[in-house]
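J.: These came from Swiss-Prot, pasted as-is:
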{"type": "BINDING", "residues": "LYS28, LYS70, GLY161, HIS166, LYS198, TYR200, ASN280, ASN299, GLY303, LYS306", "note": "1D-myo-inositol 6-phosphate binding site"}
{"type": "MUTAGEN", "residues": "LYS29 to Ala", "note": "Strongly reduced InsP6 kinase activity"}
{"type": "MUTAGEN", "residues": "SER32 to Ala", "note": "Strongly reduced InsP6 kinase activity"}
{"type": "MUTAGEN", "residues": "LYS70 to Ala", "note": "Strongly reduced InsP6 kinase activity"}
{"type": "BINDING", "residues": "ARG105, LYS155, HIS166, GLN187, VAL190, SER213, ILE296, ASP297, ASN299", "note": "ATP binding site"}
{"type": "DOMAIN", "residues": "116-332", "note": "domain 'ATP-grasp'"}
{"type": "BINDING", "residues": "ASP297, ASN299", "note": "Mg(2+) 2 binding site"}
Amino acid sequence: MASDAAAEPSSGVTHPPRYVIGYALAPKKQQSFIQPSLVAQAASRGMDLVPVDASQPLAEQGPFHLLIHKLYGDDWRAQLVAFAARHPAVPIVDPPHAIDRLHNRISMLQVVSELDHAADQDSTFGIPSQVVVYDAAALADFGLLAALRFPLIAKPLVADGTAKSHKMSLVYHREGLGKLRPPLVLQEFVNHGGVIFKVYVVGGHVTCVKRRSLPDVSPEDDASAQGSVSFSQVSNLPTERTAEEYYGEKSLEDAVVPPAAFINQIAGGLRRALGLQLFNFDMIRDVRAGDRYLVIDINYFPGYAKMPGYETVLTDFFWEMVHKDGVGNQQEEKGANHVVVK
């Protein structure tokens, strides 16, 4: 349970308790996440969002009733340990050791393979075939890549949120491997109709939104393409076809969202396995098997401001965290988890 609310004033007048939500975020993250609309909605529920002063020891700040963060480094980890020792009743979202698993693109997706599949679901899920490459010499190892089919997506092994970790390449042929800089992950590119499903998880709440993604690669594209093409996001790959030409063929609105129970199954399984409250995952539908879905990425504390109605969802989450041990436990037991599709 979070620490007690501030004491009532000595005048004897009863005021509703207020709770302090401390946030430790990088400037860019703070600018995108701490919107006036979120601050106002939290305040209307008796919760004040207060920034952590990174220049001062964390353990000496507060009092906080909940701490959310997305900072990294040994010093910050040590500060969290000191804070937890001094304020053991204050929830910290999320534990650094749990976040660490998402910094490696192999361990990140390995957890998906470990999830149980519900017997009553027609749809199935998994991850694309992939291998990790630690050095340039391995790129010439035909045996290592024998199990993969081109084209491939090359992603940096480390996923720490930096610009470098977002730099990816679509590799059409083996010749394109020479431009890559290990360590990296080579993942089979799977045609998915140019649509990606972004699933946001906030405690027990799940929201799925549709976004445009990489265009499918046809045999003609594959034969005429250069060795590799670099890009930073799955939604901005350069292509000779204009957006109107490609997306005129396949409408985002026509894409069918996976069943809510299916999405909730994966989201809940990941939440329990990862031990995280704030994350999202990207999922695609394999066009070769319409009821087969592949999780291709998992991100900690994503850009929630892009999620419809994020202010209400996050405010509810904060409220639950300061009022009971472990947000979402009661929800899952009562089957109150739900998926909002946008």
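Positions of Cβ are set from backbone N, Cα and C atoms, glycine also.
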J.: Please determine which of the binding-site residues listed here (GLY161, GLY303) has the lowest count of neighbouring CB atoms within 10 Å.
T.: GLY303
J.: Could you give the Cα-Cα distance between LYS29 (mutagenesis position) and ILE296 (ATP binding site), in whole Å?
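T.: Computed Cα spacing between LYS29 (mutagenesis position) and ILE296 (ATP binding site) is 23 Å.
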J.: Could you check which of these binding-site residues, VAL190, LYS198, GLY303, sit within 10 Å of SER32 (mutagenesis position), going Cα to Cα?
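T.: Cα filter at 10 Å returns GLY303.
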J.: May I ask for the distance between VAL190 (ATP binding site) and ASP297 (Mg(2+) 2 binding site), taken between their Cα atoms and rounded to an integer number of Å?
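T.: Distance (Cα to Cα, whole Å): 14 Å.
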J.: Given the recorded positions LYS28, LYS70, GLY161, ASN280, ASP297, find the one whose Cα is closest in space to the Cα of ARG105 (ATP binding site).
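T.: That would be ASP297, the closest of LYS28, LYS70, GLY161, ASN280, ASP297 to ARG105 (ATP binding site).
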J.: In Å, rounded, how far does the Cα of ASN299 (ATP binding site) sit from the Cα of LYS198 (1D-myo-inositol 6-phosphate binding site)?
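T.: Rounded to a whole number, the Cα-Cα distance is 10 Å.
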J.: Reported as an integer number of Å, what is the Cα distance between ASP297 (Mg(2+) 2 binding site) and ASN280 (1D-myo-inositol 6-phosphate binding site)?
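T.: If we compare the Cα positions of ASP297 (Mg(2+) 2 binding site) and ASN280 (1D-myo-inositol 6-phosphate binding site), the gap is 8 Å.
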J.: By CA distance, which of the recorded positions (LYS70, HIS166, ILE296) lies nearest to LYS198 (1D-myo-inositol 6-phosphate binding site)?
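T.: Nearest candidate: ILE296.
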J.: Output the one of LYS29, LYS70, ARG105 that, of all these recorded positions, has the highest number of other Cβ atoms within 10 Å of its Cβ.
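T.: Selected residue: ARG105.
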J.: Ten-angstrom check, please: count other Cβ atoms within 10 Å of the Cβ of VAL190 (ATP binding site), all chains counted.
T.: 21
J.: Across the domain 'ATP-grasp' (116-332), what is the average pLDDT of the model, as a whole number?
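T.: Mean pLDDT, the domain 'ATP-grasp' (116-332): 85.
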J.: Pick from SER32, ASN280, ASN299: which of these recorded positions has the biggest number of other Cβ atoms within 10 Å of its Cβ?
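T.: Compared across SER32, ASN280, ASN299, the most Cβ atoms within 10 Å surround ASN280.
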